[in-house]
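What Swiss-Prot annotates here:
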type    : residues      : note
DOMAIN  : 16-152        : domain 'GAF'
MUTAGEN : Cys19 to Ser  : Binds less Fe(2+) and S(2-)
BINDING : Cys19         : [3Fe-4S] cluster binding site
MUTAGEN : Gln22 to Glu  : Loss of Cl(-) response
MUTAGEN : Cys35 to Ser  : Binds less Fe(2+)
MUTAGEN : Pro114 to Ala : Loss of Cl(-) response
MUTAGEN : Gly123 to Ala : Loss of Cl(-) response
MUTAGEN : Cys153 to Ser : Binds less S(2-)
DOMAIN  : 182-432       : domain 'Histidine kinase'
MUTAGEN : His185 to Gln : Loss of autophosphorylation
MUTAGEN : Gly359 to Ala : Loss of autophosphorylation
MUTAGEN : Gly361 to Ala : Loss of autophosphorylation
Amino acid sequence: MAGSISSMYSPSAGLISLCQSQVRLLQQGLRVDWCGVYLNQEETEQGLVPLVVSHGSTLVESESYGLISLPQGEVSPPMDDFSLPAVPVGVGQLSRRSRLEPPPFDADKRLVLPLVYGEEMVGLLVIHRSQGQWHGEEMMQLEAIAKSLAVACLLDQQQDWYRQAWEEQNQQYQWERQHWADLLHQLRNPLTALKTFSKLLLKRWHGDNKSQQVVEGIVRQGEHLQELLQSFEASQSQGPEAVPLLSSSPVTTIQVLPPADRVETMPLANFSLGEVLPPILLAHQAIAAERNITLTAQIALIDTVVMANRLALREVVNNLLDNGIKYTPNGGLVEVSLALEKVSSSGMDWATLAIADTGYGIPPEDQQKIFERNYRGVQGRGSINGTGLGLAIVADLVAQMGGKITVTSPNGLSRDPDQPGSTFTLWLRSGEQV
C-alpha cells in the first residue's frame, strides 16, 4: 500500500538535515552528481514533493523544483524482502520553478528508489550518476540508505501527527476549561441573590419555628453551595499544566467547538426591556442594601423594545450590576438609567442602558484591557476578590447580540477623588428597526 503525506504535514528540520547528510554521503562515496529526495503528496495524483535536491556539490532549496511526475509502471514495486529493483528504472520529467535545470538523464545511469517501510511507500530517492555503471555493492549501500530514509520519514510523519493531535486536544481542553469558568462565574450571581433573599426572609420571619428551621436550612445550603463553588473555581485555576496523554484514537474524533461558534447560533428576538430588567433590579437592590449601597433606577423607558437575546441580556446586566456593587464602598451609589440614542452616521436607533457607580474607578491604562479574560488591572492588587471573567463574558455576549459596550471613568458622579466612579454603557439595537 503506497503511503501518502497529509497536506498539513511539515517535515521537521531534523528530517531535512538527515536527508542532506545522506545526499552528501552519496555524492562523496558514490560520485552521484544529481540526487533528490521526494515525499508522496496527499491529494496530488502521482505527485511528489521535493524535500532535498542536490545538483553537483550544491544543495538546492526544495522549493526550487516543482512536483516530479512519474508515468505508471516506471517504479518497480518493492519486493517482499524490501530489496531494491535489480536494474535501474526510469524517471519522468522534472518540472522546475528556478533557472537551475536538472541534468539530462541517461536510462542506464539513473535510479529511482522507492522509500518503503512495511507496506508504506512514503517517497522516492532519485539518483543520477554520469560516470560509471552501478555495481552490486553500491546497490546494497543505496538500499540501506533508502531504508533508513523511509524509516526516518515515517517517524517524522508520526511525530508531526502527534504534535497536531496534541495541539487539537490542548485546544479542546482550553476551551472546555474556559467554558466551565464562564458557567461557574454565571452561577455566582443567582446564588448570591438566593442567599441574600434567604437571609432577608429569615430576618423578617415571624411564623412558627418549624417554618423558620426550613428557611435556616435554605440559608445553610446556599452557603454550602457557595463554598463548593469557590472550591471548584480554585481547583479550576490550578488546572494541570499539560494535557493528559493522548489516546490511540484518530485525531478526527476530536471536535473542537470554540466560543466563536456561539456567535452564529445565538437566537435574537424583539422583546421589551420590561420583561428582563425588573426582577434583576429587585434582586440587586436587596444585595446593595445589605452592603449599605443605594441602587437607583431611572427606567421610564422600560417598555423599550430591543433586538437581543433574553438569557444573554440577563447575564450581561447581572454581571454589570454585580461589578458596580462589588467595587463601590459602603455608603456609595449605583445608578441605572435607560435612554434612546440615534447614531447619525449609520442611521441606527440604539437603546442604551448605563450602569454608573461611585466606586474606585478604572485607570485609563486598564480601560483598554478591562474586557480581556482574566485581566483585573489595578483591582487585582486590592483586597476585593475576583476572577477577571465577568466583563469578558459581558463583551462576548454583547458582541453576539450585535451590540456594544463602553466604559467611562471617572464619570463625575462622585466628588471624592479616591472614588472617581465608573459608567458602563450597554448599547442594544432597537427592535423597532428590525
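Indices start at 1 and increase along the chain as displayed.
Keep in mind that glycine also has a Cβ here, set from the backbone N, Cα and C atoms.
Where Swiss-Prot records a feature, it is marked here on the structure.
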residue	record	DSSP class
Cys19	mutagenesis position	helix
Cys35	mutagenesis position	strand
Pro114	mutagenesis position	strand
Gly123	mutagenesis position	strand
Cys153	mutagenesis position	helix
His185	mutagenesis position	helix
Gly359	mutagenesis position	coil
*Fewest other CB within 10 angstroms, which one of the mutagenesis positions Cys19, Cys35?*
Cys35
*Run through the Cβ atoms and count how many others sit within 10 Å of the one on Gly359 (mutagenesis position).*
27
*If we count other C-beta atoms within 10 Å, could you say which of the mutagenesis positions Pro114, Gly123, Gly361 has the fewest?*
Pro114
*Which number gives the other C-beta atoms within 10 angstroms of the C-beta of Gln22 (mutagenesis position), all protein chains shown included?*
20
*Could you give the mean pLDDT over the domain 'GAF' (16-152), rounded to a whole number?*
65
*Sorry to bug you, but what's the C-alpha spacing from Cys35 (mutagenesis position) to Cys19 (mutagenesis position), rounded to the closest Å?*
11
_I'd like the Cβ neighbour count for Cys153 (mutagenesis position), meaning other Cβ atoms within 10 Å of its Cβ, all protein chains included._
26
*Cα-Cα separation of Gly123 (mutagenesis position) and Pro114 (mutagenesis position), in Å?*
6
*C-alpha of Gly361 (mutagenesis position) to C-alpha of Cys35 (mutagenesis position): distance in Å?*
69
*asked:* On a C-alpha basis, identify the one among Gln22, Cys153, His185 that is nearest to Cys35 (mutagenesis position); the candidates are the mutagenesis positions.
replied: Gln22
